[in-house]
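A.B. asks: Okay, these came from Swiss-Prot:
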type	residues	note
BINDING	CYS75, CYS89, CYS118, CYS122	Zn(2+) 2 binding site
BINDING	CYS75, CYS77, CYS82, CYS87	Zn(2+) 1 binding site
BINDING	ASP496, ASP588	Mg(2+) binding site
DOMAIN	73-136	domain 'Pre-SET'
MUTAGEN	ASN223 to Ser	Reduces activity in double-strand break repair
MUTAGEN	ASP261 to Ser	Reduces activity in double-strand break repair
MUTAGEN	ARG445 to Ala	Abolishes TIR-specific DNA-binding
MUTAGEN	ASP503 to Ser	Reduces activity in double-strand break repair
MUTAGEN	SER508 to Ala	Prevents phosphorylation. Impairs recruitment to damaged DNA and double-strand break repair. Impairs interaction with histone H3 and its methylation. Allows replication fork restart
MUTAGEN	ASN623 to Asp or Glu	Loss of function in DNA repair. Altered DNA-binding properties
Amino acid sequence: MFAEAAKTTRPCGMAEFKEKPEAPTEQLDVACGQENLPVGAWPPGAAPAPFQYTPDHVVGPGADIDPTQITFPGCICVKTPCLPGTCSCLRHGENYDDNSCLRDIGSGGKYAEPVFECNVLCRCSDHCRNRVVQKGLQFHFQVFKTHKKGWGLRTLEFIPKGRFVCEYAGEVLGFSEVQRRIHLQTKSDSNYIIAIREHVYNGQVMETFVDPTYIGNIGRFLNHSCEPNLLMIPVRIDSMVPKLALFAAKDIVPEEELSYDYSGRYLNLTVSEDKERLDHGKLRKPCYCGAKSCTAFLPFDSSLYCPVEKSNISCGNEKEPSMCGSAPSVFPSCKRLTLETMKMMLDKKQIRAIFLFEFKMGRKAAETTRNINNAFGPGTANERTVQWWFKKFCKGDESLEDEERSGRPSEVDNDQLRAIIEADPLTTTREVAEELNVNHSTVVRHLKQIGKVKKLDKWVPHELTENQKNRRFEVSSSLILRNHNEPFLDRIVTCDEKWILYDNRRRSAQWLDQEEAPKHFPKPILHPKKVMVTIWWSAAGLIHYSFLNPGETITSEKYAQEIDEMNQKLQRLQLALVNRKGPILLHDNARPHVAQPTLQKLNELGYEVLPHPPYSPDLLPTNYHVFKHLNNFLQGKRFHNQQDAENAFQEFVESQSTDFYATGINQLISRWQKCVDCNGSYFD
């Protein structure tokens, strides 16, 4: 990714015309389903070298702190929104505006205020404005093969300036492991390791090393640019280990390649960037970003190639190249400070001694908390803890020792907890708490740490027998093979019936004050009013739909009549399909669909019927695609009569584009494949 690039005359960051993304039938998801949105790859059929995908940091060799551990306390904003002055997470001011854009993201890249988001322990809602990076990807991206730079990443949507784009996630490493990996690299290897350096206290710098080479996310595909459109900001949420969040430094248009300055700067070049050979003899890798201000070489951090005792962090005014992927070196020469050093700088007695000193100086708990966190880093002191000790001092007790307590332990062994849960996934958290003799909240907290979440069993249409599973497997595998040898998806005509309820409202929970009474909701009647619709469509679009009259049911004669009407419309819409290729009907095995009058009509019209296994609505495009979107459209709507329901359905079908129908048909391939992968069982 870093090693190869090509000069070009197109605007910096824009793909060439021949690199314009197409719409392949099957889209590879580089993110393996672990992001909010799939991340495609281009050109069709190509894929990056395999790596283990993770949307968040994972602990790597030599790391001081596990990035998945929760180390920050939460705010207590329950009835009021999180605001500076009242929310402990916003002690440095607001981070985002009403549009979820980073505030004060100046064109000079001078954004230096610490960013702390509300975390899992905060009592504010999930809709809090201070929760942005933790929500993951909000735009569609595509990994694509560049002309000579290897793989890159581009957006398929417009991204406003200041919006969060993605993280640079990977293994969090110790400095010795970073040096070991870098010294093992050859000239042809790409370097993905990034070092973030943050000023902490008294000239000390806190460093975070991240390597997505083997375990990472889409951030590993970002290429360097001397005029980048992204800016990297360390954002802390649950842990002292920052998330390396990339924000749009300007408005980014669709199909524009995403890039950032590997040195961590933004349009803030230093001198001596044109030095080709470094002091220790290593050749700089050339930069071909195509920017007007291109420095000709990729950024480089010589400190990572030196022994630990000789490695110093350079001043911003020193003539020394910066790291390939590091934050700007704008701090004085200073001692290397790791996260673990930061945590261990003060033990309990030392920090309690500071509490006592501040108390005797007459300072308040809030002021004491601010002073300590400003001096030793965020999260060192908690205001409620300081208040507890101040109350103790007020009583004349100035002992700094812990009082003996007979309560339950606040920690559990995660391996033991995992073994209990995996042995019986149906066990409750309270049963686990009783078995381990800990509080219920302790079990919940540790379950989150080991990545366990509670999920209900998923409803399935039927409890399949082995014969039915085998039939699903055989049909799906045969259709995959047939389509591979002779594509036929564009010949498929599919249909199904659905009841549309007059009342589509659902009872839902509400956030209310404790003494406030909930709203009333009428109990559903046993036989609600409804109307049945039959819809026929293909990849080219809608063909025909009709509604049953009240009291009317679908019979084989009625269904044969529907086929006749559909065929007449199909001849007007897709005459070539009817006369030359021949349509292929895909429907389920309902009794009217397989009755003799229906089979005679299909034989008369020359329709082929595609094999379909019983109890398989997950393999019918009308069920998994059209009706799914129709249900979302109807949610919350209420109709007074059949005409209102018919008008709503007509509004739904008229709002869909041709691509909507093609997408539903094209999903058949992936669904057949999932069925094969699950040996005929239902799949998620």
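Glycine is no exception: its Cβ is also placed from the backbone N, Cα and C atoms.
In this structure the noted substitutions are not present, so the sites keep their original residues.
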A.B. asks: How big is the Cα-to-Cα gap, in Å, between ASP261 (mutagenesis position) and CYS82 (Zn(2+) 1 binding site)?
C.D. replies: 33
A.B. asks: Take the domain 'Pre-SET' (73-136) and count its residues per DSSP category (helix H/G/I, strand E/B, coil), listing them in that order.
C.D. replies: 6 helix, 5 strand, 53 coil
A.B. asks: Look at each of the recorded positions, ASP261, ASP496, ASP503, ASP588, and point out the one with the fewest other Cβ atoms around it within 10 Å.
C.D. replies: ASP503
A.B. asks: Of ASN223, SER508, ASP588, which is closest to CYS87 (Zn(2+) 1 binding site) if I measure between C-alpha atoms? They're all recorded positions.
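C.D. replies: That would be SER508, the closest of ASN223, SER508, ASP588 to CYS87 (Zn(2+) 1 binding site).
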A.B. asks: Which site among CYS75, CYS122 has the most other CB atoms no more than 10 Å from its CB, taking these as binding-site residues?
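C.D. replies: That would be CYS122, with the highest Cβ count within 10 Å.
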A.B. asks: Out of CYS77, CYS82, CYS118, ASP588, the binding-site residues in the record, which is closest to ARG445 (mutagenesis position) when you go by Cα distance?
C.D. replies: CYS118
A.B. asks: Would you mind reading off the Cα separation of ASP503 (mutagenesis position) from ASN623 (mutagenesis position), to the nearest angstrom?
C.D. replies: 21
A.B. asks: Compile a sequence-ordered list of residues in the same chain as SER508 (mutagenesis position), six or more apart from it, whose Cβ lies below 8 A from its Cβ; state 'none' when nothing qualifies.
C.D. replies: none
A.B. asks: List the residues of the same chain that sit at least 6 positions away from ASN623 (mutagenesis position) in sequence and have their Cβ under 8 Å from its Cβ, in sequence order, or write 'none'.
C.D. replies: ASP496, PRO617
A.B. asks: CA-CA, which of the recorded positions CYS82, ASN223, ASP588 lies nearest CYS122 (Zn(2+) 2 binding site)?
C.D. replies: CYS82
